[in-house]
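Noted in Swiss-Prot for the protein shown:
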BINDING   Leu440, Gly441, Ser442, Gly443, Asn444, Leu445, Gly446, Ser447, Ser448, Lys462  ATP binding site
DOMAIN    434-702  domain 'Protein kinase'
MUTAGEN   Lys462 to Arg  Reduced autophosphorylation and strongly decreased interaction with KIP1
Amino acid sequence: MMTEVHDAGRPRVVIFNGSQLQREAIIPFASRSSCFHHQLCSRGHLLIIFLLLVSPFNDAAVDVDGDDNDNLIIDHVPDAKSSSEALLNFKSSLSTSSPRGHEVLGSWIPSNSPCSGNNGNWLGVLCYEGDVWGLQLENLDLSGVIDIDSLLPLHFLRTLSFMNNSFKGQCLIGISLEPSSHCTCPIIASPVRSRMMLPGYDLSQEALFGKQPIQRQHPHLPGYLLPQVFELSLENNRFTGSIPHFPPNVLKVLNLSNNQLEGPIPPALSLMDPTTFSGNKGLCGKPLESACNSPSQEANNPDSRNSSTISGQSSTDVIRKSPTRLSKVMLIVAVCLVVLCLLIVLILIIRRRSHSSSQNPQPVESNYSNNDRDQNAFTSSAPDDHVTLSGNSTYSNNQHSNSNKAEAPTAAVVGKLSFVRDDRPRFDLQDLLRASAEVLGSGNLGSSYKALLMDGQAVVVKRFKQMNHVAKEDFHEHMRRLGRLTHPNLLPLVAYYYRKEEKLLVYDYASNGSLASHLHGNQSRLDWSSRLKIVKGVAKALAYLHNELPSLALPHGHLKSSNVLLDKYLNPVLMDYTLVPLVNLAQVQHLLVAYKAPEYAQQGRITRKTDVWSLGILILETLTGKFPTNYLALSTGYGTELATWVDTIIRDNESAFDKEMNTTKDSQGQIRKLFDIGVACCQEDLDTRWDLKEVVQSIQSLNDKDHGHSNSDQMHDAGV
């Protein structure tokens with residue numbers, strides 16, 4: 001998919017994804033910044049301004065070389081005619097056999113300008129301020145020759161994505177890469193010149209892989225490419241030749257497996273995992289077990305010699321820089337250091353204020369907050385509970401929680417995701433780490449994030465740290481068990497990631513937030529019919545868990561309003577279910593709400609009726625709109641506050657009902673019946689507390705009105 005990196009309001013990265021190199025090769029992109037599309041983020045804007053001021057690659061920055069003035073952007077008026085002609089020439093080199101491809105290319109007509117401001121009039125054309133800055137031609141079954149020459153008039157072209165088409169052969173990238181760019185296909189010679197270059201870069205004549213050795217056809221061009229590429233994923237292609245010499249400690253992720261490479265592995269890569277080079281019969285040397293036969297193998301390797309030559313020439317270029325450039329660089333570095341020091345001081349002040357305010361939390365935090373929209377990478381940490389993400393809404397498990405602030409998974413996480421469902425699109429851990437992420441909340445068990453993958457799929461990622469005592473095989477088996485659970489009112493587990501220190505669970509995404517956010521936050525209030533519908537769905541899901549998991553004393557164990565999510569039709573789905581066997585025994589009584597039940601506080605026991613008690617609390621909370629006192633505090637036992645809360649609800653009777661339900665006289669009797677069911681579920685005596693089967697049957701018999709029962713309701717209840 002397409003991703004942009006912005007500076008000074010204009011997209012910068014110029015890449016396209018490989019189409020079909022014996023296998024689809026997808027170029028990973030940097031995470032997106034909401035500050036480009038929205039107003040500057042509340043805490044991130046200072047850093048953005050800092051980067052714009054000091055970045056030597058800024059479009060309006062001073063030309064450090066002093067001899068490449070063509071790359072400076074001073075003023076510009078979009079040339080619609082030139083853009084149209086360039087795109088039509090490019091279109092003429094393409095062909096497609098798919099209806100969608102004909103639809104997209106058919107919208108490219110001379111009578112209509114490609115861009116109107118920031119809107120693209122031609123399908124697949126991305127625009128900014130009237131300029132064509134990107135082409136997104138994906139999944140169109142395109143074939144033919146990628147005619148880069150025809151795109152030369154597009155002076156502000158920054159992004160090309162030709163993913164999932166039928167192009168064959170080598171993948172052209174005629175535009176240089178930023179230091180944060182990724183590359184997943186070979187960079188070969190291209191006639192594109194400085195008109196499509198980012199300032200200070202021209203790598204159009206460089207080559208990375210292929211039978212021809214790397215050649216310097218323009219000796220004055222700096223060899224900046226290899227030191228900037230920190231991730232290469234070239235597996236499952238047919239690349240030939242040898243591996244060039246990379247500077248040490250530059251490549252963070254490398255995968256060259258299943259190609260036709262040969263020769264010795266460069267020493268700088270000798271500490272990589274052997275699987276990085278597997279499937280290349282001609283490779284030898286560490287970390288592979290096959291040793292090179294003789295030193296002559298390396299001497300006979302023309303690619304190695306040429307890559308070394310390029311490295312040497314690059315060093316010579318740097319040494320020959322003029323004193324004028326050196327002084328400019330030193331000035332920029334000095335400014336960077338000063339601004340960085342000021343930024344650090346400002347961050348410390350903000351963190352101290354945040355820490356002070358956290359000592360006096362508000363009575364109830366909204367489950368939907370606009371404070372969590374700071375943009376950053378899903379892989380980076382952020383101050384306080386601000387973790388990157390894009391999107392328009394968030395939900396949280398953070399009511400009255402004294403747990404640690406949300407922390408984003410870091411890029412140090414390595415390994416593969418394990419999928420438990422066959423009907424979901426596949427993605428890997430690196431896709432999650434690159435995804436736009438949005439913090440959803442931080443609860444007792446861990447942190448939640450919404451991740452928007454490059455293909456547009458949205459998932460919820462739950463990060464747990466209180467599960468590091470469970471054995472690996474036991475964890476895998478429990479995940480497989482959860483993957484087999486299928487119910488319309490359960491949030492499906494899609495995949496998981498295991499590491500001893502922490503675990504990641506990946507779920508489907510529910511778009512309408514949590515029940516708690518509608519009851520206590522700034523979401524729209526729920527009427528009586530919606531609340532009854534939600535309680536019915538929760539009861540069905542709880543009954544399903546009890547039927548499918550008869551060996552567990554607590555099939556759910558963590559039922560609360562913030563763990564009841566709602567889809568766009570207000571259908572409820574439960575999350576954080578069946579986690580009791582995974583949580584460390586030392587923390588389970590502090591973390592899970594089921595251990596607030598009276599039988600655990602009084603007798604130290606947990607039964608299958610404990611989930612019924614949690615359901616009763618949920619019913620009373622739903623009818624009254626009142627948050628259970630001390631319900632989420634990290635303490636053991638039932639607690640006098642929660643006992644008093646239940647007694648107060650019972651004593652207030654009908655006067656405690658939430659006025660936001662907009663009830664009528666016709667529904668008063670049904671509301672009273674549901675209230676009585678909730679009270680029966682909250683009985684402290686286990687013998688008098690209803691069992692789940694009786695509770696579910698009573699709830700499903702309710703209607704939104706006292707008299708009459710619609711056919712649709714009868715059919716709906718019959719499917720219980």
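Using the three backbone atoms N, Cα and C, a Cβ is placed for every residue, glycine included.
What you are looking at is a predicted structure, and each value in this text was computed from that prediction instead of being measured.
Within 10 Å of the C-beta atom of Ser442 (ATP binding site) sit 21 other C-beta atoms, taking all shown protein chains into account.
In sequence order, Lys462, Arg463, Phe464, Lys465, Gln466 constitute the residues six or more apart from Gly446 (ATP binding site) in its chain with CB-CB distances below 8 Å. When the binding-site residues Asn444, Ser448 are compared by the number of other C-beta atoms lying within 10 angstroms of their own C-beta, Asn444 comes out lowest.
All protein chains considered, the CB of Leu440 (ATP binding site) has 31 other CB atoms within 10 Å. Counting every protein chain shown, the Cβ of Lys462 (mutagenesis position) has 22 other Cβ atoms within 10 Å. Within the model, the domain 'Protein kinase' (434-702) carries an average pLDDT of 87.
In this entry, ATP is bound by Leu440, Gly441, Ser442, Gly443, Asn444, Leu445, Gly446, Ser447, Ser448, Lys462, whose most widely separated C-alpha atoms sit 13 angstrom apart.
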